[in-house]
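Asks: Below is one structure. I have some questions about it.
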Amino acid sequence: MDHSAEKAAANAEVPQELLEEMLWYFRAEDAAPWNYSILVLAVLVVMTSMFLLRRSILANRNRKKQPQDKETPEDLHLDDSIMKENNSQVFLRETLISEKPDLAPGEPELKEKDSSLVFLPDPQETES
């Protein structure tokens, strides 16, 4: 039996090309350089994120320390439009108040405080 096993091993020789391909495919290298490069990359990512987080925290802290009464251009534009509207209302009110209509004797004249009551409904009436 020993002779037949040796004959089978001699006949079943693997070509050199196939051996080299198998060696390359099933290679076992030292993984230390790869592990170190991944470790360095992870450390760089952590340091960069910590740096960005710190900058964000400091920016938020500085923004809170600055005075809040600074007006943005949008606020200034809104203030201008409100002032123009108020000026036109004041002008309209002055012209209407200065021109007093001829009232017949005995007709009551509406005052400014009465006009708000006339035009606005009672809150109790709107609820029911």
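Each Cβ is built from the backbone N, Cα and C atoms, and glycine gets one as well.
Dumping what Swiss-Prot says about this protein:
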| type | residues | note |
| --- | --- | --- |
| MUTAGEN | Arg61 to Gly | Does not inhibit transport activity. Does not inhibit colocalization with SLC51A at the plasma membrane |
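Are these features on the surface or tucked inside, and what touches them?
Replies: Secondary structure from DSSP puts Arg61 (mutagenesis position) in a helix. Taking a C-beta cut-off of under 8 angstroms and a sequence separation of 6 or more, Arg61 (mutagenesis position) has no same-chain neighbours.
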